[in-house]
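Asker: To start, I am sharing the structure in question, which I have written as structure tokens.
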Amino acid sequence: MASGVAVSDGVIKVFNDMKVRKSSTPEEVKKRKKAVLFCLSEDKKNIILEEGKEILVGDVGQTVDDPYTTFVKMLPDKDCRYALYDATYETKESKKEDLVFIFWAPENAPLKSKMIYASSKDAIKKKLTGIKHELQANCYEEVKDRCTLAEKLGGSAVISLEGKPL
């Protein structure tokens, strides 16, 4: 079921900026987004970038010690969100980076919010082409342990996430 909610151009631009890893100056790399949250506009007609809810690559190691833990803390406990997380992980063979689409629908969110977000998920996923990994979570227990994300990225082959061993 489609909800009629549109995806704003800003969301698509952020996604394309995160997806394309072109050679950049160190200053440009620091400004790349590591994680972002998307929410519904106040009139519930558009999916937009949530202001102030992002982690920049340049923040990691400076103001952000563990980007994954910081990201989990950004998720609201009483409302739904969509998120993009640029995961850096290691398998037994190599180091990898992949974008993960996350649908956050906590149990404490209002039913109407859960319904709108659930029915709009396909609209945003169609615009974010090339996403290999998706995670849906309904409580902090499901996301606070980095093993849940590692499982989505490659299961037992993943040995570390964000430089932290599993």
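Using the three backbone atoms N, Cα and C, a Cβ is placed for every residue, glycine included.
Heads up, here are the entries from Swiss-Prot:
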- 4-153: domain 'ADF-H' (DOMAIN)
- S3 to E: No effect on zygotic subcortical F-actin abundance and centralization of the mitotic spindle (MUTAGEN)
- S3 to A: Decreases abundance and increases disorganization of zygotic subcortical F-actin, disrupts centralization of the mitotic spindle and leads to asymmetric two-cell embryos (MUTAGEN)
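In terms of burial and nearby residues, how do these features look in this structure?
Answerer: Residue counts of the domain 'ADF-H' (4-153) by helix, strand and coil are 58 helix, 49 strand, 43 coil (DSSP-based).
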Asker: When the pLDDT values for the domain 'ADF-H' (4-153) are averaged, what is the result?
Answerer: 94
